[in-house]
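> Summarising the annotation, Swiss-Prot assigns ATP binding site to G19, A20, Y21, G22, I23, G24, K25, T26, R183 and lists sequence analysis as the type of evidence. Residues annotated as active site, proton acceptor in Swiss-Prot, with sequence analysis given as evidence: E48. Residues annotated as substrate binding site in Swiss-Prot, with sequence analysis given as evidence: Y66, Q90, R189. Where Swiss-Prot documents R130 to Q as a natural variant, the accompanying text is: In strain: Isolate 7-1-3. For the natural variant L154 to P, the note given in Swiss-Prot is In strain: Isolate 40a2. Among the natural variants that Swiss-Prot reports, S288 to L is described with the note: In strain: Ellen, ppIIa, Isolate clinical GK, Isolate 7-1-3, Isolate 101 and Isolate 3-5-2/KB3. As a natural variant entry, A319 to V appears in Swiss-Prot alongside the note: In strain: Isolate clinical GK.
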Amino acid sequence: MSTDKTDVKMGVLRIYLDGAYGIGKTTAAEEFLHHFAITPNRILLIGEPLSYWRNLAGEDAICGIYGTQTRRLNGDVSPEDAQRLTAHFQSLFCSPHAIMHAKISALMDTSTSDLVQVNKEPYKIMLSDRHPIASTICFPLSRYLVGDMSPAALPGLLFTLPAEPPGTNLVVCTVSLPSHLSRVSKRARPGETVNLPFVMVLRNVYIMLINTIIFLKTNNWHAGWNTLSFCNDVFKQKLQKSECIKLREVPGIEDTLFAVLKLPELCGEFGNILPLWAWGMETLSNCSRSMSPFVLSLEQTPQHAAQELKTLLPQMTPANMSSGAWNILKELVNAVQDNTS
């Protein structure tokens, strides 16, 4: 860190808005940004890398992943080939998030001592539309649970999460199912389709994610692994048909992502996870454990959601960043967004 007197340590809140697609996250984030617009240089909004997804070295990940399901249903591609194509397109979503996350992490002051307090204004806010955990865990796991991907594709996505710096505040956004279906139908992104089983599973998986983070604060995944049954077709169908996963104040391992990660393909003869995948599970656990989870309803207006998000700020975990690093981050974000406009 620079010793220049103008390069001072600041309190920063790193906030990631996440959740199922089409529920109004981006609109809520923009409204939150508008709320703080009266304070120049106070908040930095990092949008979804949509244009990169639309043209990642010449491939459109969004049209590709949804189009593959249409081709499979029409009989234009075999189920096995469709699973391979889906895994390919899902991997394309990961790269922009992972690269940006690595740049952000490198700019953070990761020391846990002498945290600058953020309970007194002004402090900086970095608001990101999604965390890499969306493209590496929540969406691929949901694709697997509806049969769009094979289990062989999961470890390369689930267990390769980047290290998580201190001060990650993950805000999972929710709406009622009727509102969700209405909103995602109206936004009509090119190539995007509405598949009810996938939407339902994704909603369940995000609740499992919150339960997982809470569970790992006081437990480890080893403790209850042997009590879990294998994730079978009956459980998968249940996840596709109802909102069967409930948010728990004190979740058990059966309420977490580990309930769907206990797959025969990842385990040995007696249900023990194979060593390589066990190490990967530790990576996933360490990343999740480092987060502070929150839930934000988007059921009402974007203005109401922005106000509700503001009320959560005092509960969030701060991080440190130098003023110089903050300026570098702004330049990086502006450069990326300028090239995707």
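Heads up, the Cβ atoms here are built off N, Cα and C, so glycines get one too.
Thinking about packing and proximity, how do these listed features fit into the structure?
G19 (ATP binding site): 25 other CB atoms within 10 A of its CB, across all protein chains.
Sequence-distant neighbours of E48 (active site, proton acceptor) (same chain, six or more apart, CB under 8 Å from its CB) are T26, D129, R130, listed in sequence order.
Cβ neighbour count for Q90 (substrate binding site): 23 (other Cβ atoms within 10 Å of its Cβ, all protein chains included).
Its Cβ placed at the centre, R130 (variant position) has 23 other Cβ atoms within 10 Å.
Under DSSP, L154 (variant position) is assigned to coil, being neither helix nor strand in the three-state scheme. Cβ neighbours of L154 (variant position) (same chain, under 8 Å, six or more residues apart in sequence): P140, L141, Y144, L263, L266.
The secondary structure of S288 (variant position), as reduced to three states from DSSP, is helical. Around the Cβ of S288 (variant position), the same chain contributes I133, L209, T212, I213, L216, each under 8 angstroms and 6 or more positions distant in sequence.
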> Specify the secondary structure state of R130 (variant position) as given by DSSP, simplified to three classes.
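The residue in question, R130 (variant position), is coil (DSSP, three-state).
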> Rounded to an integer, what is the Cα-Cα distance in Å between A319 (variant position) and K25 (ATP binding site)?
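K25 (ATP binding site) has its Cα 23 Å from the Cα of A319 (variant position).
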> For I23 (ATP binding site), identify the closest of the binding-site residues Y66, Q90, R189, judging by Cα separation.
R189
> Over all pairs in G19, A20, Y21, G22, I23, G24, K25, T26, R183, the listed ATP binding residues, work out the largest Cα-Cα distance in Å.
14
> Give the sequence-ordered set of same-chain residues, not counting G19, A20, Y21, G22, I23, G24, K25, T26, R183, with Cβ within 8 Å of the centre of the Cβ atoms defining the ATP site.
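So the additional residues around the site are C173, V175, H180, V184, L298.
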> Quick one: pull the CA-CA distance for Y66 (substrate binding site) versus K25 (ATP binding site), whole Å only.
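Given the Cα positions, Y66 (substrate binding site) is 21 Å from K25 (ATP binding site).
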